[in-house]
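Student: Pasting the feature list from Swiss-Prot:
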BINDING   TYR23, ARG27, GLN30, GLY50, GLY51, GLY52, LYS53, SER54  ATP binding site
BINDING   CYS380, CYS397, CYS400, CYS403  Zn(2+) binding site
DOMAIN    223-371  domain 'Helicase C-terminal'
DOMAIN    529-609  domain 'HRDC'
MUTAGEN   LYS534 to Ala  Nearly 10-fold decrease in ssDNA binding by HRDC fragment
MUTAGEN   ARG540 to Ala  Over 10-fold decrease in ssDNA binding by HRDC fragment
MUTAGEN   ARG543 to Ala  Over 10-fold decrease in ssDNA binding by HRDC fragment
MUTAGEN   LYS544 to Ala  Nearly 10-fold decrease in ssDNA binding by HRDC fragment
MUTAGEN   TYR555 to Ala  HRDC fragment binds ssDNA very poorly, whole protein no longer binds 3'-overhang DNA but binds Holliday junctions better, whole protein has full helicase activity with 3'-overhang substrate
MUTAGEN   LYS587 to Ala  Over 10-fold decrease in ssDNA binding by HRDC fragment
Amino acid sequence: MAQAEVLNLESGAKQVLQETFGYQQFRPGQEEIIDTVLSGRDCLVVMPTGGGKSLCYQIPALLLNGLTVVVSPLISLMKDQVDQLQANGVAAACLNSTQTREQQLEVMTGCRTGQIRLLYIAPERLMLDNFLEHLAHWNPVLLAVDEAHCISQWGHDFRPEYAALGQLRQRFPTLPFMALTATADDTTRQDIVRLLGLNDPLIQISSFDRPNIRYMLMEKFKPLDQLMRYVQEQRGKSGIIYCNSRAKVEDTAARLQSKGISAAAYHAGLENNVRADVQEKFQRDDLQIVVATVAFGMGINKPNVRFVVHFDIPRNIESYYQETGRAGRDGLPAEAMLFYDPADMAWLRRCLEEKPQGQLQDIERHKLNAMGAFAEAQTCRRLVLLNYFGEGRQEPCGNCDICLDPPKQYDGSTDAQIALSTIGRVNQRFGMGYVVEVIRGANNQRIRDYGHDKLKVYGMGRDKSHEHWVSVIRQLIHLGLVTQNIAQHSALQLTEAARPVLRGESSLQLAVPRIVALKPKAMQKSFGGNYDRKLFAKLRKLRKSIADESNVPPYVVFNDATLIEMAEQMPITASEMLSVNGVGMRKLERFGKPFMALIRAHVDGDDEE
């Protein structure tokens with residue numbers, strides 16, 4: 001393309017931005033990407049949700065003379081984009097299975113005659129032989145592959161139909177390709193470039209940081225009640241609640257509705273018209289909350305979602321990041337709340353182990369472990385996210401639960417040096433479990449076979465628990481001093497940032513591992529204050545006695561959450577007891593008296609213990 005022509009197109013980009021899309025200035029990175037595409041060079045764009053990825057191909061589509069084809073995985077995503085473009089006066093259309101044959105022919109005629117500038121299409125439809133023949137005659141000027149991480153088995157949402165897109169480079173060797181994603185680590189990025197056959201692409205990686213989103217975690221205790229209270233505290237704000245099964249989606253939505261909250265279920269098992277109705281009502285603010293499986297949201301461009309809840313832990317950080325990214329797209333404060341129970345992680349791990357052995361299972365295991373490390377982090381959660389994506393930062397954000405309510409710190413320089421030195425001494429070839437065994441001086445054949453029992457660092461940390469050293473190494477990963485090489489069975493490897501700590505040139509504050517105190521502290525925090533642990537123990541003992549007499553499990557009497565609240569509020573009258581979550585009239589009548597008597601005796605200090 002001639003230089004003068006490129007310059008003319010580049011100046012036109014600002015005009016299209018202002019006149020067609022109504023924005024006065026480009027966001028960081030957008031202009032360079034657009035200029036690169038207009039010059040005919042391939043691009044890989046990694047930009048957070050709400051960061052303006054779509055404009056990177058929509059503006060060139062309006063400046064280049066011809067058809068731009070956009071590969072998109074979901075009908076809802078296509079429809080949303082096309083509706084927005086048409087509202088801006090752009091000749092855009094999509095081809096999908098919900099259209100009649102007449103509608104599809106009309107779209108194809110528009111592509112052939114040049115009336116349509118942007119065509120959205122699913123990968124499986126695009127790759128049909130007869131469609132590729134049509135496309136060749138239409139002389140496309142740009143191919144944009146949205147959600148490009150779907151092409152990579154290293155990605156968090158691999159889709160086999162995306163893998164076939166690699167054949168397009170042979171069919172269209174000179175056509176500029178653009179791949180776009182919000183979530184791709186370095187391995188996934190390399191995979192996208194290789195599998196799509198991108199030629200010397202510009203790789204534009206924007207910051208993954210969404211500073212307006214507050215990342216929070218609540219340990220599950222009585223999850224539905226915790227969720228109800230959380231939603232009620234939102235006071236009518238718009239939100240999405242993600243669950244990992246259709247049944248839980250239905251149950252949770254019904255529970256919210258029973259509390260008078262405007263909520264609806266959304267999952268792939270519902271009829272198309274029901275899903276479309278829910279999506280439309282949510283988009284129009286006629287519905288406060290959508291309770292959904294992960295099928296919901298990829299096509300959502302609702303700017304005023306104020307909170308996203310993960311009622312179950314996702315299988316990987318990429319999914320978590322993408323789904324939480326649907327909050328606060330207007331840049332105003334928003335919150336991402338993760339409900340966490342280590343048992344959920346154990347269940348996901350069991351499910352994973354039932355899958356066929358192989359590289360794909362290894363990838364999924366690595367990603368699941370990273371998600372678990374995020375949930376159990378004792379350092380700034382935003383740092384965990386950003387360092388996972390390779391965006392090295394060491395300054396805590398001040399806007400997550402860890403920063404707002406920090407765990408106790410200690411001078412971890414010596415522990416860090418032991419861990420970092422051990423990683424280096426075993427040649428950065430081994431995973432966390434093995435490194436911890438060396439640190440603690442484990443006496444096993446594998447360590448002896450490698451001669452690692454002869455290392456100076458062997459056994460230097462035997463005075464501390466396995467959990468302690470796992471916590472230390474996880475924190476070093478979160479702080480960007482250590483990485484896990486997914487391609488080498490999650491081997492621990494040192495970064496440049498580790499050098500000054502290893503040399504003793506800088507000290508390092510680490511969080512005291514909350515191995516024992518974590519659960520009680522999380523529960524105490526969830527229920528809004530301190531509770532009397534001695535009284536709690538007595539209440540549990542009484543509950544066990546009553547449950548045994550009644551031949552029911554203890555939780556049928558009162559669950560632990562209710563007992564903690566009793567130990568916090570110390571109710572000694574019927575009205576006070578009824579104010580405790582989990583105590584209704586029937587349970588008050590049946591079990592109330594002995595519990596109130598025990599609490600009264602404890603308060604008066606004249607109980608037996």
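Here the Cβ of each residue, glycine as well, is placed from N, Cα and C on the backbone.
Heads up, this one's the original sequence, none of the swaps are in it.
Describe the structural surroundings of these features, if you would.
Tutor: In the three-state DSSP classification, LYS53 (ATP binding site) falls within coil.
When secondary structure is read from DSSP and collapsed to three states, CYS403 (Zn(2+) binding site) falls in the helix class. Around the Cβ of CYS403 (Zn(2+) binding site), the same chain contributes CYS380, PRO396, CYS397, each under 8 angstroms and 6 or more positions distant in sequence.
Per-residue confidence over the domain 'Helicase C-terminal' (223-371) averages out at a pLDDT of 88.
DSSP assigns LYS534 (mutagenesis position) to a helix in the three-state reduction.
In this structure, ARG540 (mutagenesis position) is part of a helix by DSSP.
The number of other CB atoms found within 10 A of the CB of ARG543 (mutagenesis position), across every protein chain shown, is 22.
Around LYS544 (mutagenesis position), taking its Cβ as the centre, 12 other Cβ atoms fall within 10 Å, counting all chains.
Counting every protein chain shown, 18 other Cβ atoms lie within 10 Å of the Cβ of LYS587 (mutagenesis position). In the three-state DSSP assignment, the secondary structure recorded for LYS587 (mutagenesis position) is helix.
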Student: Counting every protein chain present, what is the number of Cβ atoms, excluding its own, within 10 Å of the Cβ of CYS400 (Zn(2+) binding site)?
Tutor: 24
Student: Taking Cα atoms as reference points, which of the recorded positions CYS400, LYS534, ARG540, ARG543, LYS544 is nearest to GLY52 (ATP binding site)?
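Tutor: If we rank CYS400, LYS534, ARG540, ARG543, LYS544 by Cα distance to GLY52 (ATP binding site), first place goes to CYS400.
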Student: Counting distance between Cα atoms, which of the recorded positions CYS400, LYS534, ARG543, LYS544, LYS587 is nearest GLN30 (ATP binding site)?
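Tutor: Closest by Cα distance to GLN30 (ATP binding site) among the recorded positions CYS400, LYS534, ARG543, LYS544, LYS587: CYS400.
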Student: Note down the number of other Cβ atoms within 10 Å of the Cβ of GLY51 (ATP binding site), including every protein chain shown.
Tutor: 22
Student: Let me make sure I understand the structure: which of the recorded positions listed (ARG27, LYS53, LYS534, ARG540) has the fewest other Cβ atoms within 10 A of its Cβ?
Tutor: LYS534
Student: For SER54 (ATP binding site) and LYS587 (mutagenesis position), what Cα-Cα distance in Å is obtained after rounding to a whole number?
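Tutor: One finds 56 Å between the Cα atoms of these residues.
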Student: Could you give me three numbers for the domain 'HRDC' (529-609), the DSSP helix, strand and coil residue counts?
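Tutor: Counting residues by DSSP class gives 57 helix, 0 strand, 24 coil.
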Student: Where does CYS397 (Zn(2+) binding site) sit by DSSP, helix, strand or coil?
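Tutor: Going by the DSSP assignment, CYS397 (Zn(2+) binding site) belongs to neither helix nor strand, so it counts as coil.
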Student: Can you count the other CB atoms that lie within 10 A of the CB of GLY52 (ATP binding site)?
Tutor: 20
